[in-house]
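**Q** The structure that follows is given in the form of structure tokens.
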Amino acid sequence: MSTSVKHREFVGEPMGDKEVTCIAGIGPTYGTKLTDAGFDKAYVLFGQYLLLKKDEDLFIEWLKETAGVTANHAKTAFNCLNEWADQFM
């Protein structure tokens, strides 16, 4: 699977205090919607990923319902967080 530069940059280092828009698949529009819903930082969205027990289908559905994220972008975000978890947890 080919990944974007944004994906590689995110998974290549600790998350720290990065904005939610640093996650691959989450651009400015989705970032604003997520921020409005209380998910302004990457670690907050990562927390939701963990609360949903790293379940791909649940996380994608949640992103679609919460911020109107398309299935493709939601899968990209899931893959980004999932790979980060594999490397740092």
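Note: Cβ is positioned from N, Cα and C throughout, glycine not excepted.
Here the original residues stay in place, and none of the substitutions has been built in.
What Swiss-Prot records for this protein is below:
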| type | residues | note |
| --- | --- | --- |
| MUTAGEN | G38 to D | In t1639; at the permissive temperature of 15 degrees Celsius, progeny of X-ray-irradiated adults die at the embryonic stage in a unc-32 mutant background. In addition, progeny of non-irradiated adults dies at the embryonic stage in a lem-3 and unc-32 mutant background |
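Mind running through what each feature is packed against?
**A** The Cβ of G38 (mutagenesis position) has V44 as same-chain neighbours under 8 Å, each 6 or more residues away in sequence.
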**Q** With H, G and I counted as helix, E and B as strand and the rest as coil, say where DSSP puts G38 (mutagenesis position).
**A** coil
